[in-house]
Amino acid sequence: MEKILQMAEGIDIGEMPSYDLVLSKPSKGQKRHLSTCDGQNPPKKQAGSKFHARPRFEPVHFVASSSKDERQEDPYGPQTKEVNEQTHFASMPRDIYQDYTQDSFSIQDGNSQYCDSSGFILTKDQPVTANMYFDSGNPAPSTTSQQANSQSTPEPSPSQTFPESVVAEKQYFIEKLTATIWKNLSNPEMTSGSDKINYTYMLTRCIQACKTNPEYIYAPLKEIPPADIPKNKKLLTDGYACEVRCQNIYLTTGYAGSKNGSRDRATELAVKLLQKRIEVRVVRRKFKHTFGEDLVVCQIGMSSYEFPPALKPPEDLVVLGKDASGQPIFNASAKHWTNFVITENANDAIGILNNSASFNKMSIEYKYEMMPNRTWRCRVFLQDHCLAEGYGTKKTSKHAAADEALKILQKTQPTYPSVKSSQCHTGSSPRGSGKKKDIKDLVVYENSSNPVCTLNDTAQFNRMTVEYVYERMTGLRWKCKVILESEVIAEAVGVKKTVKYEAAGEAVKTLKKTQPTVINNLKKGAVEDVISRNEIQGRSAEEAYKQQIKEDNIGNQLLRKMGWTGGGLGKSGEGIREPISVKEQHKREGLGLDVERVNKIAKRDIEQIIRNYARSESHTDLTFSRELTNDERKQIHQIAQKYGLKSKSHGVGHDRYLVVGRKRRKEDLLDQLKQEGQVGHYELVMPQAN
């Protein structure tokens, strides 16, 4: 007891008028009452703290020892720990601090004997151990504090949206995902080969290993209120925010100038978060102007108030069960199976049912049963309602049951009106002008072997609009109509995935019978008259060779006196024939660093070629070689724009080349093609008379 009093001497805990455990400050003229554990000598008055203002109450953390050896292990005593705790409290948020103080008082309430003025916790039955901490971040708290916390800490109110069973199931999934992350990090294939880890690939691979898929939700920063954007991200005005979720559990949010950048940033933060000690919590998050409960992953011991606003509506987060694939069902019991809408965006019946169930937010399940004749029976359940069944092997029975279920659902579907496609290609002519263009003036522009691309390029070349209109037929068959300037050109019937291609092909064939066709042969075969790198560099060499040495040059006179009569240097004339050209060095680089720039093309040479073409009357486009780099093609684009020319790159990778040409009107190009038959890589094919 004497050791404890010596350690507690001079500790000031401040004023706490709102708690009964701490005595209020005595009025003037009255002596301060001593507690029962103060002894005979009153504590000495201690000078003010050198650090910062203390909070109104702070728990006292001390180290008690029963021997001199234990005292020698901590030579600085409790003063050092008191300073560390003051720094810890200063950096804690206010809400965490209030919870901290409430837990500390709960600990005091759970013990029968303590010193009310000094704040020490004293027990009779259990000895005081060394290094006792009340911080929740300590990995090994004392048994007494654990019991006190379990008795006095109020349990959080249960969530009405997410039951405890759902939270426990999500916690198990996150633990499984965390173990998968650590396993992949130890895999040399994931980290070797490049200095930077592909976090998006790693997270997707780990989540798919847990038999589910990640969910990415994007939102433009312009649609997010400035107050909801982090302070360090307010410089981004045209960027995107990406929220990463998995099984409806919020992981992280990333911000960047593009969608892919925000996704990569969010996945990087998610992988780093999953490497820590984490847990699944139910917190209230802001969505636009409302608040709702959400499942989040946060680090153990950290507060949950720093989460950014949600990008997914709260009504889409209600989880009440799982489907056959393990995916969550969103408010599934509220819908009846007769309201099921089929979205035929797959080739087989199983894919159509699964995609339609995800679209309708309903549950679909396949149940198998072994029959006495060693065959399997598969039954399809939609919203716990048995639709159909199939027999055969385990694989064929599922397909048979899905086919029967799809036929039953198609009979219950309402009669849908014609569904217009959203593809509409418009030229630069104003649509609101009210002038309807005649199909007789149309010119087919063929730039690709794909009929859909040809039809879209034709509409853009003639400044017309093209639409694709779908109509549901019987079964899985659809009818697609091609409408050009409100006039039906062609139609086709087939599967929805391929019917558009077939209808566009019929439309192109119909138009070619009556309309002229302009064929762009640029992408077909090798391109002639290509400007190579050596040809561009040759212009600089020609200018250098123009610097001929005159007869009165001192070097020339010395060579003449030594017997040089012209040509190459040396006894047999095997040396250089032309004098060394003077090369300008504009930057502050040394001569040794100029080796890498030998093959670079000068900008003035490119500009000279394009300037000569712009001033000429040539109608043939300039085609630059595939040898040019991206930076060199970028310079050509800039120079072509400067002289009012159009430029476009074609090809992919090493086969990419650039074409510079004049801006031509459709009428001018047709007139030239009618006169000459072929202009550059353009060719005119007139319709053949029947």
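Each Cβ is built from the backbone N, Cα and C atoms, and glycine gets one as well.
No substitution from the list is modelled in this structure, which keeps its original residues.
Positions annotated as domain 'G-patch' by Swiss-Prot, on the basis of sequence analysis: 551-596.
Residues or ranges marked as domain 'R3H' by Swiss-Prot: 600-664.
Cβ neighbours within 10 Å of G555 (mutagenesis position), excluding its own Cβ and spanning all shown chains: 9. Swiss-Prot documents G555 to E as a published mutagenesis change and attaches the note Abolished interaction with DHX15.
Under the DSSP three-state reduction, L559 (mutagenesis position) is assigned to helix. Long-range C-beta contacts of L559 (mutagenesis position), restricted to its own chain and to partners at least six residues apart, with a cutoff below 8 Å, are absent. Where Swiss-Prot documents L559 to E as a mutagenesis experiment, the accompanying text is: Abolished interaction with DHX15.
Within the same chain, no residue at least 6 positions away in sequence has its Cβ under 8 Å from that of W564 (mutagenesis position). Listed in Swiss-Prot is the mutagenesis experiment W564 to A, annotated as follows: Abolished interaction with DHX15.
The annotation that Swiss-Prot gives for the mutagenesis experiment G590 to E reads: Decreased, but not abolished interaction, with DHX15.
Under its mutagenesis annotations, Swiss-Prot gives L591 to E the following note: Decreased, but not abolished interaction, with DHX15.
DSSP labels the residues of the domain 'R3H' (600-664) in these numbers: 29 helix, 13 strand, 23 coil.
Taken residue by residue with DSSP, W564 (mutagenesis position) is part of neither helix nor strand, so it is coil.
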